[in-house]
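Listed in Swiss-Prot is the mutagenesis experiment PHE46 to Lys, annotated as follows: Increased activity with allylglucosinolate but noormal activity with benzylglucosinolate in the presence of myrosinase. Per Swiss-Prot, (Z)-N-(sulfonatooxy)alkanimidothioate binding site is recorded for PHE46, ARG94, PHE130, VAL151, GLY186, PHE202, VAL243, GLY269, PRO299, and the stated evidence type is a curator's inference. For the mutagenesis result ARG94 to Ala, the note given in Swiss-Prot is Strongly reduced activity. The active site, proton donor annotation in Swiss-Prot covers ARG94 and rests on a curator's inference. One entry in Swiss-Prot concerns the mutagenesis experiment LYS148 to Ala. Its note says: Reduced activity. Mutagenesis annotation in Swiss-Prot: VAL243 to Cys, described as Reduced activity; the structure shown retains the original residue. Annotated Fe(2+) binding site per Swiss-Prot: GLU259, ASP263, HIS267, in sequence order, evidence recorded as a curator's inference. Under mutagenesis, Swiss-Prot gives ASP263 to Ala or Asn with this note: Strongly reduced activity. For the mutagenesis of HIS267 to Ala, Swiss-Prot gives this note: Strongly reduced activity. The structure shown keeps the original residue. Record note (Swiss-Prot), mutagenesis MET273 to Leu: Slightly increased activity. The unchanged residue is displayed.
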Amino acid sequence: MALTLQGEWIKIEQKGGPAPGPRSSHCMAVVGDKLYMFGGELKPQFHLDKHLYVFDFKTNTWSIAEPKGEAPSLSCLGVRMVAVGTKIYIFGGRDENRNYSDFYSYDTVKKEWKFLTKLDEERVPEARSFPAIAADDNHVYIFGGVSKGGVQSTPFRFKSTIVYNIAEGTWSQLPNPGPDFEPRGGAGLAVIDKKLWVVCGFANSTSGGINDYNSNKVQYYDLVSGKWIEVKTSGVKPSGRSVFAYAVIGKQIVIYGGEIFRDENGHLGPGTMSNEGYALDTETLVWEKLVDGGEPMTPLGWTANCTGTVYGKTGLLMHGGKQPFNNRTDDFYFYSF
């Protein structure tokens, strides 16, 4: 019998205000009763604005935060965001000319930006787009992503994981995961029970980019023992995919959609998107397929997504993304079970 998990999609009403509109390759995070959103593209490879959009779950309205302090100077796509306490952290991304952005924080109480790290300099992380991001109370974790070259000779995609110590304001790198660990962009990253989980992503082939592929591997780094482990999962496994939506719900990593076959024109084309969802139990290592309730979902990838607690439940928040005909949407959804 196939393993399934019943949940419900809720389409979030957007009642007004200066909304971000249709876009993909953007990022978002929740602090309290507000969601913060940044970056993205409407046409493939062309960035949009550099506003920080704020959605208020109490009123279901959008606003734009005043760019107070050391705000990002570059409008970018492939950027990532995570919340720690009352601050959000924004890492990387690029514009259509492959100018790359840096590392910033935004204090949601003071409503003020702060520049933290100039990327691509000695002894700091190299600039990149489409990495994966996660955090615990003390650290921001960045895995993989697409390189621009930087100060060192790098692969087209990274397989390294870099760590920002929030209290000290310093960067370090986790141990090398070994030769069999795939360099990837557009992967999922989550911290659960002192383990840093890496899920799926678009991987480098051994033939130098000709046969790059979407992976469905799952690995974790044990933050206590300092070791990388590749796990064997069972159940109803997802196919290989990248740039999917994901969130942590309890001990489960929930994923939705994503690109399952790359377009022959790369990022410029529509690719083949999925409309399936899955949940991985990180204790039993069993995948279950999500049975959708509520709003029917279209194949979708390249969304902004995060874990959020709204309507009294914790679940997956997802905005925008690329649809099957290479169009972008501004739909806003919440999934929980």
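Note: Cβ is positioned from N, Cα and C throughout, glycine not excepted.
Counting other Cβ atoms within 10 Å of each Cβ, the binding-site residues GLY186, PRO299 show the lowest value at PRO299.
When the neighbouring Cβ atoms lying within 10 Å are counted for each of the mutagenesis positions (ARG94, LYS148, HIS267), the highest count belongs to ARG94. Figure note: comparing Cβ neighbours within 10 Å for the recorded positions PHE46, PHE130, the maximum is reached by PHE130. Cα-Cα distances to VAL243 (mutagenesis position) place PHE130, GLY186 within 10 Å, out of the binding-site residues PHE130, GLY186, PRO299. Spacing of PRO299 ((Z)-N-(sulfonatooxy)alkanimidothioate binding site) relative to MET273 (mutagenesis position) is 5 Å (Cα to Cα, whole number). Residue environment of GLU259 (Fe(2+) binding site) contains 25 other Cβ atoms, counted within 10 Å of its Cβ in all protein chains.
In the three-state DSSP reading, HIS267 (mutagenesis position) counts as helix. Cβ-based crowding with a 10 Å cutoff singles out VAL243 as the top-ranked of the mutagenesis positions VAL243, MET273. Across the fold, the C-alpha of ASP263 (mutagenesis position) and the C-alpha of GLY186 ((Z)-N-(sulfonatooxy)alkanimidothioate binding site) stand 15 Å from each other. Its Cβ taken as reference, ASP263 (mutagenesis position) is surrounded by 14 other Cβ atoms within 10 Å in the chains shown. Close to ARG94 (mutagenesis position), meaning Cα to Cα within 10 A, are the following binding-site residues out of PHE130, GLY186, GLU259: PHE130. Note: the Fe(2+) site is recorded as GLU259, ASP263, HIS267; in the same chain, ARG262, ASN265, GLY266, LEU268, GLY269, PRO270, GLY271, GLY301, TRP302, LYS322 also have Cβ atoms within 8 Å of that site's Cβ centroid. Considering only the binding-site residues PHE130, GLY186, GLU259, the residues lying within 10 A of MET273 (mutagenesis position) on a C-alpha to C-alpha basis are GLU259. In the three-state DSSP classification, MET273 (mutagenesis position) falls within a strand.
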